[in-house]
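*Asks:* One structure is given below, represented as structure tokens, and several questions about it will come after.
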Amino acid sequence: MAEKGDCIASVYGYDLGGRFIDFQPLGFGVNGLVLSATDSRACRKVAVKKIVLSDARSMKHALREIKIIRRLDHDNIVKVYEVLGPKGSDLQGELFKFSVAYIVQEYMETDLACLLEQGTLTEDHAKLFMYQLLRGLKYIHSANVLHRDLKPANIFISTEDLVLKIGDFGLARIVDQHYSHKGYLSEGLVTKWYRSPRLLLSPNNYTKAIDMWAAGCILAEMLTGKMLFAGAHELEQMQLILDTIPVVREEDKEELLRVMPSFVSSTWEVKRPLRKLLPDVNSEAIDFLEKILTFNPMDRLTAEMGLQHPYMSPYSCPEDEPTSQHPFRIEDEIDDIVLMAASQSQLSNWDRYPVSLSSDLEWRPDRCQDASEVQRDPRAGSTPLAEDVQVDPRKDSQSSSERFLEQSHSSMERAFEADYGRSCDYKVGSPSYLDKLLWRDNKPHHYSEPKLILDLSHWKQAASAPPRAAVAADPVSREDEPASLFLEIAQWVKSTQSGSERASPPPDAPEPRLSASPPGHPTPIDGGASPQFDLDVFISRALKLCTKPEDLPENKLGDLNGACISEHPGDLVQTEAFSKERW
């Protein structure tokens, strides 16, 4: 098996020396390919992301990703162990001297996209996952970071303990809320199905609220099993949003009338509100979605406010929802802007910034820092300058969790002194709940659900059961016809659509399921229409290619992968849509 893994590594161009063995394909990140491997030194399974540094632009994006992931340390964020160069060498702050970089990170069993492909989650599972997603977003946003690519494929799940972790920060961006970043933000990064209306209208001007819109779309998808707004292109995406999300503010109405008047109803009434679009979702969840999926980002809940909503009350615990103690500042964003300008000339110009580069690459989460050197969360008691700047819509400086931080003499000292098992109000209504908590490293994860974890006790047996014939889902029919200008486009797209598109790489093994049946009653897995990865075929063809490396054309890997996956007619449309989302 080790020889097969080494062959796979050579086929994909992985050169990490002999430390990592048993490579297996996992998928593709935004900036590179991802393989699983076994770290023989640490004796653990890891995921290794390869980033090719082919030019100044790719190097700039790699530096930004490494800078961000090295500083983020949270239970609901995929942990990064180290960043290596060719042959497993240490980068030592000299990224610009290498042609490739490897990010060694925590291995996660599956992702949310794979789980959703197997069927609708129970509401209990959806609520638990949404809580952890907001818990991770609260920390990310407090660090002045935008993820910018939240979608089920970038949300990873451990089916053993139901822990959710946010991953793939290849498109993440540092944004200091006290300064205007207008003109320096990239266009259209979020996958269009999870793209907010503000991002569709003004792709260069957005805030942390774009992540919250994506989170709301993901919650609706978990509750219903299908994408909330599955537009074939940006025009249809905006049309679907306007059919469901009300436009309240006058400035938004004026902009829509100026930009796309044919798509706007004269009465500004929505055709299918969320309560009608999602008839099987309970009223409390609908209220939660209505507060997240607002047309204007100023009216949208923040991650911290979402954690305090009644829908999250079974898990809400402000004392166990930490924020970043070392957020990124405007200086970090300026470094990126300077590097962007420097990359336009030549790579050697980057030698002018060795300090900022090496400090970001050599930072460790456990590094000791003096309290005076740590910048507090800028949202806690800070007052923005009264200048003409873009104001972040997080107008919640007096929220309960921030008052908790301000009243404590030190948030770090409070974290060490607090006994979470006794001081936290878990609001679960069960006197024995604390006795069932999942403990790790002498502290509980208060959001762990023993009952839901028990529901997974038979997923391995169910995964080995013979699959039943899959029943193709009928496409969702529309009740109303689109606007006149949109009709021709919709008719053209209709011929290529066979259902809701989903952009996710094909699995290479049977994926674990979240069983909805009680413990002791495993649920058989329904056979899906997703393509299956044949490892034996892949290995045999890979060995043939390895014997003739000089004859390997650039597109040979695509032919190899295609030969190992069974084709389905519907996959062609999905593949085309998925490739367009990776721009």
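Just so you know, glycine gets a Cβ as well, placed from its N, Cα and C.
Per Swiss-Prot, the feature active site, proton acceptor maps to Asp149; the stated evidence is sequence analysis. For Leu26, Gly27, Phe28, Gly29, Val30, Asn31, Gly32, Leu33, Val34, Lys49, the entry in Swiss-Prot reads ATP binding site, with the evidence type sequence analysis. Sequence annotations record features per position, and here Swiss-Prot assigns domain 'Protein kinase' to 20-312. For the published mutagenesis Asp168 to Ala, Swiss-Prot gives the following note: Kinase defective mutant, abolishes activity. Ser186 to Ala or Asp appears in Swiss-Prot as a published mutagenesis result, with the remark: Unable to activate MAPKAPK5 promote MAPKAPK5 localization to the cytoplasm. Phe328 to Ala or Tyr appears in Swiss-Prot as a published mutagenesis result, with the remark: Impairs binding to MAPKAPK5. Under its mutagenesis annotations, Swiss-Prot gives Ile330 to Lys the following note: Abolishes binding to MAPKAPK5.
Could you place the listed features in the three-dimensional structure?
*Replies:* Secondary structure from DSSP puts Val34 (ATP binding site) in a beta strand. Within the same chain, residues at least 6 positions away in sequence whose Cβ sits under 8 Å from that of Val34 (ATP binding site) are Leu26, Gly27, Phe28, Ala47, Val48, Lys49, Lys50.
Here the domain 'Protein kinase' (20-312) has a mean pLDDT of 89 out of 100.
Asp168 (mutagenesis position) falls outside any helix or strand according to DSSP and counts as coil.
Every protein chain considered, the tally of other Cβ atoms within 10 Å of the Cβ of Phe328 (mutagenesis position) stands at 21.
All protein chains considered, the CB of Ile330 (mutagenesis position) has 15 other CB atoms within 10 Å. Annotation note: Ile330 (mutagenesis position) sits in a helical segment as assigned by DSSP.
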*Asks:* Using C-alpha atoms only, work out the spacing between Gly32 (ATP binding site) and Asp168 (mutagenesis position) and round it to an integer in Å.
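*Replies:* For Gly32 (ATP binding site) versus Asp168 (mutagenesis position), the Cα atoms are 10 Å apart.
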*Asks:* Asp168 (mutagenesis position): which of the recorded positions Asp149, Phe328, Ile330 have a C-alpha within 10 angstroms of it?
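*Replies:* So far as Cα distances go, the recorded positions lying within 10 Å of Asp168 (mutagenesis position) are Asp149.
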*Asks:* What whole-number Å value do you get for the CA-CA distance of Phe328 (mutagenesis position) and Asp149 (active site, proton acceptor)?
*Replies:* 19
*Asks:* Which of the three DSSP-derived classes (helix, strand, coil) applies to Leu26 (ATP binding site)?
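*Replies:* Note: Leu26 (ATP binding site) is in a strand by DSSP.
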*Asks:* Output the one of Asp149, Asp168 that, of all these recorded positions, has the highest number of other Cβ atoms within 10 Å of its Cβ.
*Replies:* Asp168
*Asks:* Quick check for the class: what is the C-alpha distance, in angstrom and rounded, between Asp149 (active site, proton acceptor) and Ile330 (mutagenesis position)?
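*Replies:* About 22 Å separate the Cα atoms of these two residues.
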